[in-house]
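Step one of this worksheet: look at the structure below.
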Amino acid sequence: MGRKSSKAKEKKQKRLEERAAMDAVCAKVDAANRLGDPLEAFPVFKKYDRNGLNVSIECKRVSGLEPATVDWAFDLTKTNMQTMYEQSEWGWKDREKREEMTDDRAWYLIAWENSSVPVAFSHFRFDVECGDEVLYCYEVQLESKVRRKGLGKFLIQILQLMANSTQMKKVMLTVFKHNHGAYQFFREALQFEIDDSSPSMSGCCGEDCSYEILSRRTKFGDSHHSHAGGHCGGCCH
């Protein structure tokens, strides 16, 4: 009986430790989501005036955006990405994409030209993935006239800064394999790695999947196993 009791205590202790670790993860995500403006700590990154561009950048929850700005972001995403989606197993569905982009957890970086014309944006969230606190980048979309001028890279650098300042472990994103320009951009220019949770790494569908999950660790990230033992998903909402 003594041996069984000892094993039971060890299991209970392990469960308590795992729960405490997950509570700590969720506390960091909740703290990040309570911020008024995650970009406030980096005023120098509120402007981008290189390569012929002069734009201002703001960070807001989706609830703080004007409906016209949300409509612009959706329309730009559809223009840039609908064909890519239709070439994947996901397909393109207006309603599902709009619901994703207007979810209460959505944050936005918006780049404005002349303080009035939106020209680029990133939709991101502070969330939990596979037991880790992460900043997940859902979209980075640019109008054609501002591409290839460093603005997209600048927006991703802002995400990395905010992920570090909020103690997230990594920045994550999903990219289609057939979107060769974006894949090369993230892997080579921004040094993102294929995440352990990506289908090609996890053994789930692998070559049959049209996408990869990429990530780049922050100074708070490490190579240890996640708290969730491989289960992917959010917990803080």
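Positions of Cβ are set from backbone N, Cα and C atoms, glycine also.
Heads up, this one's the original sequence, none of the swaps are in it.
Source: prediction; values computed, not measured.
Copied over from Swiss-Prot:
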- Y85, D127, V128, E129, Y138, T174, S197, Y211: substrate binding site (BINDING)
- V140, Q141, L142, R148, K149, G150, L151, G152, K153, N179: acetyl-CoA binding site (BINDING)
- 63-216: domain 'N-acetyltransferase' (DOMAIN)
- W90 to A: Strongly reduced N-alpha-acetyltransferase activity (MUTAGEN)
- E100 to A: 5 times reduced N-alpha-acetyltransferase activity (MUTAGEN)
- Y136 to A: Strongly reduced N-alpha-acetyltransferase activity (MUTAGEN)
- Y136 to F: Slightly reduced N-alpha-acetyltransferase activity (MUTAGEN)
- C137 to A: Reduced N-alpha-acetyltransferase activity (MUTAGEN)
- E139 to Q: Abolished N-alpha-acetyltransferase activity (MUTAGEN)
- T174 to A: Does not affect N-alpha-acetyltransferase activity (MUTAGEN)
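The recorded positions close to Y138 (substrate binding site), defined as a CA atom within 10 A of its CA, are E100, T174 out of W90, E100, K149, L151, K153, T174. Neighbour list (T174 (mutagenesis position), Cβ cut-off 8 Å, at least 6 residues apart, same chain): Y211, E212, I213, L214. Note on the domain 'N-acetyltransferase' (63-216): mean pLDDT across this stretch is 96. Taking the recorded positions C137, V140, L142 in turn, the residue surrounded by the fewest other Cβ atoms inside 10 Å of its Cβ turns out to be L142. Cβ-based neighbour count (10 Å, all protein chains) for E129 (substrate binding site) stands at 21. In space, Y136 is the closest of the recorded positions Y85, V128, E129, Y136 to L151 (acetyl-CoA binding site), judged by Cα positions. Other Cβ atoms within 10 Å of the Cβ of W90 (mutagenesis position) number 15 in total over all chains. When secondary structure is read from DSSP and collapsed to three states, Y85 (substrate binding site) falls in the helix class. Cβ contacts within 10 Å of S197 (substrate binding site), excluding its own Cβ and spanning all protein chains shown: 17.
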